[in-house]
Amino acid sequence: MKLPIIFLTLLIFVSSCTSTLINGSSDEERTYSFSPTTSPFDPRSLNQELKIGRIGYCFDCARACMRRGKYIRTCSFERKLCRCSISDIK
């Protein structure tokens, strides 16, 4: 009778320790720290952020107008409106 009780007690103790260790290791993996020395400035990540916002949208609008040889006339990020001028670039 003593052997099953000791075995179950030991099993509960081991299972609680392993769950604690697993939770501790997964918390370490989820921790993110930003330090300029360990992760230097990346201009490509900044470029991705700008493409999402207003500056990026109007920049793409201006590039599209320049490819057509026109000036940018209107850029509205809220309405997603990009208009080029009628006259060509001289």
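In case you wondered, yes, glycine gets a Cβ from its N, Cα and C as well.
Per Swiss-Prot, the features are:
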{"type": "MUTAGEN", "residues": "R67 to G", "note": "Compromised interaction with PRK6; when associated with G-68 and G-70"}
{"type": "MUTAGEN", "residues": "R68 to A", "note": "Reduced interaction with PRK6. Normal pollen tube attraction"}
{"type": "MUTAGEN", "residues": "R68 to G", "note": "Compromised interaction with PRK6; when associated with G-67 and G-70"}
{"type": "MUTAGEN", "residues": "K70 to G", "note": "Compromised interaction with PRK6; when associated with G-67 and G-68"}
{"type": "MUTAGEN", "residues": "R73 to A", "note": "Reduced interaction with PRK6. Normal pollen tube attraction"}
{"type": "MUTAGEN", "residues": "R79 to A", "note": "Reduced interaction with PRK6. Normal pollen tube attraction"}
{"type": "MUTAGEN", "residues": "R83 to A", "note": "Compromised interaction with PRK6. Reduced pollen tube attraction"}
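Nearest Cα neighbour of R73 (mutagenesis position) among the listed mutagenesis positions (R67, R79, R83): R83. By a simple count of nearby Cβ atoms, those within 10 Å, the most crowded of the mutagenesis positions R67, R68, K70, R83 is K70. Note on R79 (mutagenesis position): other Cβ atoms within 10 Å of its Cβ, all shown chains, come to 8.
Straight-line distance linking the Cα atoms of K70 (mutagenesis position) and R83 (mutagenesis position), rounded to a whole number, equals 10 Å. The separation of R68 (mutagenesis position) from R79 (mutagenesis position), Cα to Cα, is 22 Å.
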